[in-house]
Amino acid sequence: MISIKGTGRFLLDNYRIWQRRAFNRPIQLRKGYKVLAIETSCDDTCVSVLDRFSKSAAPNVLANLKDTLDSIDEGGIIPTKAHIHHQARIGPLTERALIESNAREGIDLICVTRGPGMPGSLSGGLDFAKGLAVAWNKPLIGVHHMLGHLLIPRMGTNGKVPQFPFVSLLVSGGHTTFVLSRAIDDHEILCDTIDIAVGDSLDKCGRELGFKGTMIAREMEKFINQDINDQDFALKLEMPSPLKNSASKRNMLSFSFSAFITALRTNLTKLGKTEIQELPEREIRSIAYQVQESVFDHIINKLKHVLKSQPEKFKNVREFVCSGGVSSNQRLRTKLETELGTLNSTSFFNFYYPPMDLCSDNSIMIGWAGIEIWESLRLVSDLDICPIRQWPLNDLLSVDGWRTDQL
């Protein structure tokens, strides 16, 4: 007779065997497969469903939903409020996405942002995705957020262009990085910021000038472009050139953006312009334009220095990606193509950007990156993975939790 204690041990051992077999089971591909993608690295709760109906064509987007935390009154993102926002919105958004895509019973792969990002925000999406992976007995891929930005320009051509190797300027509110990518799992960081990101700097400068919203830099760009010639051209700001490669600062292959905020405040004080709301629009437009130009000039100058100081790395590189929230800025795109497209031996002939609606954080890029990871590397994630606050792209596969999914 088997004792209750022995029965419990027997059931537990058999459950563990089933669990190992179930979650080490490879993806059983039909002709195609469907992907549920989740992104919660900052203040956007994003859910999408992609139909990978064929490996020879770009996936169809069956659903794409986003709900952004309203942080206008706070003047910035409060991590605890972002965490609560994700907890409140991730369930309803996922339910809507599954209904819209008619995929409630047909999800084959779950892709979710693992990092980098705000730990509380990341955990909201990652914990939810792991729960679904257990409930549905489906494989999980914890995706690098910046890899999503880097790869999303490839989705429209089903990964055909840009072809590896290529370089990427990843510009957002949390990152400013120049990367050389030789393969999906081979990335070299060539230039990174030593303080804040370009999007953060532009947002804070915009806030100093009285702009409001959840995307302040974009509001400032719109204001500048309303009438680019309606400026006070006599109003000249003294703007910095951070980490300039002078005799005392050789080979400073880094970005720095905090100085622009300080410089703007100093200029406003010198000009006696402390009450922004009292300034004429043409003066505000002139100040905003000069700030934006100075920030973008800094990026261009640093990119030129990287390209000229290490020409051997770019011998066979002729494709340039610019992605991330700030990549939607048309002035930045124009400056990149004008100034980097004519650099002699390091000229880039092809420039690639995401569609405008996929420049900012979204879950489609997470789903596409997961598709590329699985189809190229045959990798999935363990169920014990945790959020990663800081995760350099060059350490993509060195973190724990990856395993091979054998067909």
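Counting begins at 1 with the first residue displayed.
Positions of Cβ are set from backbone N, Cα and C atoms, glycine also.
Reduced to three states, the DSSP call for GLU39 (mutagenesis position) is strand. In Swiss-Prot, a published mutagenesis experiment is listed as GLU39 to Ala, annotated Severely impairs t(6)A37 formation.
Cβ contacts within 10 Å of ASP44 (mutagenesis position), excluding its own Cβ and spanning all protein chains shown: 21. Experimental mutagenesis is annotated in Swiss-Prot for ASP44 to Ala, with the remark: Severely impairs t(6)A37 formation. No effect on dimer formation.
Neighbours of ARG104 (mutagenesis position), defined as other CB atoms within 10 A of its CB across all chains, total 10. Quoted from Swiss-Prot for the published mutagenesis ARG104 to Ala: Reduces enzyme activity by 35%. Partially impairs dimer formation.
According to DSSP, VAL134 (mutagenesis position) sits within a helical segment. Among the mutagenesis entries in Swiss-Prot is VAL134 to Arg, noted as: Severely impairs t(6)A37 formation. Prevents dimerization.
The local packing around HIS145 (mutagenesis position), expressed as other Cβ atoms within 10 Å of its Cβ over all shown chains, amounts to 28. Under the heading of mutagenesis, Swiss-Prot lists HIS145 to Ala and annotates it as follows: Severely impairs t(6)A37 formation.
Secondary structure at HIS145 (mutagenesis position), as computed by DSSP, is helix. Residues or ranges marked as divalent metal cation binding site in Swiss-Prot (evidence: experimental evidence): HIS145, HIS149, ASP361.
Same-chain residues at least 6 positions away in sequence with a Cβ under 8 Å from that of HIS149 (mutagenesis position) are, in sequence order, SER168, LEU170, SER172, SER323, GLY324, PRO354, MET365. Swiss-Prot documents HIS149 to Ala as a published mutagenesis change and attaches the note Severely impairs t(6)A37 formation.
Residues or ranges marked as substrate binding site in Swiss-Prot: LEU170, VAL171, SER172, GLY173, GLY174, ASP203, ALA217, GLU221, SER328, ASN329, SER360. With a 10 A radius on its CB, GLY174 (substrate binding site) counts 20 other CB atoms from all the protein chains. Secondary structure at GLY174 (substrate binding site), as computed by DSSP, is coil.
Relative to HIS145 (mutagenesis position), the binding-site residues with Cα atoms inside 10 Å are ASP361, the candidates having been ALA217, SER360, ASP361. Cβ atoms within 8 Å of the centroid of the Cβ atoms of HIS145, HIS149, ASP361 (the divalent metal cation site) belong to the same-chain residues GLU39, SER41, THR113, MET146, GLY148, SER172, GLY324, ASN362, MET365, ILE366, site residues excluded. Each of the recorded positions VAL134, LEU170, ALA217 was scored by the other Cβ atoms within 10 Å of its Cβ; the lowest score goes to VAL134. Listed in sequence order, the recorded positions near GLU39 (mutagenesis position) (C-alpha within 10 Å of its C-alpha) are ASP361, out of ARG104, ALA217, SER360, ASP361.
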